[in-house]
Amino acid sequence: LNWGAILKHIIK
C-alpha cells in the first residue's frame with residue numbers, strides 16, 4: 001500500500 005498517500009489523506 002502507498003502509506004504516504006494514505007497518511008496524507010487521513011492526516012490533512
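Note that the numbers count up from 1, one per residue, in the order the chain is shown.
Cβ from N, Cα, C; glycine included.
Quantities reported herein were computed from a predicted structural model and do not represent experimental measurements.
Taking Cβ-Cβ distances under 8 Å and a sequence gap of 6 or more within the same chain, Trp3 (mutagenesis position) has no neighbours at all. Quoted from Swiss-Prot, the note on the mutagenesis of Trp3 to Lys is: Virtually complete loss of antimicrobial and hemolytic activity.
In the shown protein chains, 10 other C-beta atoms lie within 10 A of the C-beta of Ile6 (mutagenesis position). In the three-state DSSP scheme, Ile6 (mutagenesis position) falls into the helix class. While the structure shown retains the original residue, Swiss-Prot records the mutagenesis experiment Ile6 to Lys with this note: Complete loss or severe reduction of antimicrobial activity. Loss of hemolytic activity.
What Swiss-Prot says about the mutagenesis result for Ile6 to Ala is this: Complete loss or severe reduction of antimicrobial activity and loss of hemolytic activity; when associated with A-10 and A-11.
Less than 8 angstroms from the CB of Leu7 (mutagenesis position) sits no same-chain residue that is six or more residues away. Listed in Swiss-Prot is the mutagenesis experiment Leu7 to Lys, annotated as follows: Complete loss or severe reduction of antimicrobial activity. Loss of hemolytic activity.
What Swiss-Prot says about the mutagenesis result for Ile10 to Ala is this: Complete loss or severe reduction of antimicrobial activity and loss of hemolytic activity; when associated with A-6 and A-11. Of all Cβ atoms in the protein chains displayed, 8 besides its own lie within 10 Å of the Cβ of Ile10 (mutagenesis position).
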